[in-house]
Amino acid sequence: MQHTRRMLNPLLTGLRNLPARGATTTTAAAPAKVEKTVNTVTILGRVGADPQLRGSQEHPVVTFSVATHTNYKYENGDWAQRTDWHRVVVFKPNLRDTVLEYLKKGQRTMVQGKITYGEITDQQGNQKTSTSIIADDVLFFRDANN
């Protein structure tokens, strides 16, 4: 658990890895019970803006957003589309550099990783809950006309 906390600290200025949504943190020499858990997410969508390099020189991180859509059909036959925006962070050095150099706004991409929660303090001092996907892999797709 300490490794995860150290890894998330440099994410953004003001980002704190705090327990959220029922999460708890425990510290002990050995846990009372060891069991396997799974925190895996895969999204396929379009990049909202060119990736940005953030963090510090010692702890760089690349962030970008991905839009996914859900289509709905109403009883009257009309269609609606809901867009969800996902915040993606990349810590892995080689993946981070590749994403920063090659991934562009509007490009179709698939991200595999895990979900993490925390809080961000904005410039006015207000705290907001932050949900991010820590990328383990990012796949790039080219449009047929490119």
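Glycine too: its Cβ is placed from the backbone N, Cα and C atoms.
Substitutions noted, but not modelled.
DSSP places the residues of the domain 'SSB' (38-142) in helix, strand and coil in these numbers: 10 helix, 65 strand, 30 coil. Taken from Swiss-Prot, the feature domain 'SSB' applies to 38-142, supported by sequence analysis.
Among the sequence features in Swiss-Prot, the mutagenesis site Trp85 to Ala is noted as follows: Reduced DNA synthesis by the polymerase PolG1.
Looking at Swiss-Prot, the entry for mutagenesis of Trp85 to Tyr says: No effect on DNA synthesis by the polymerase PolG1. Taking the Cβ of Trp85 (mutagenesis position) as reference, residues of its chain lying under 8 Å away and at least six apart in sequence are, in sequence order, Gly48, Ser65, Val66, Ala67.
Here Swiss-Prot describes Trp85 to Thr as a published mutagenesis experiment; the accompanying note says: Reduced DNA synthesis by the polymerase PolG1. Severe decrease in the stimulation of DNA synthesis by the polymerase PolG1 and decreased DNA binding; when associated with A-91.
Under its mutagenesis annotations, Swiss-Prot gives Phe91 to Ala the following note: No decrease in DNA synthesis by the polymerase PolG1. Severe decrease DNA synthesis by the polymerase PolG1 and decreased DNA binding; when associated with T-85.
Every protein chain considered, the tally of other Cβ atoms within 10 Å of the Cβ of Phe91 (mutagenesis position) stands at 19.
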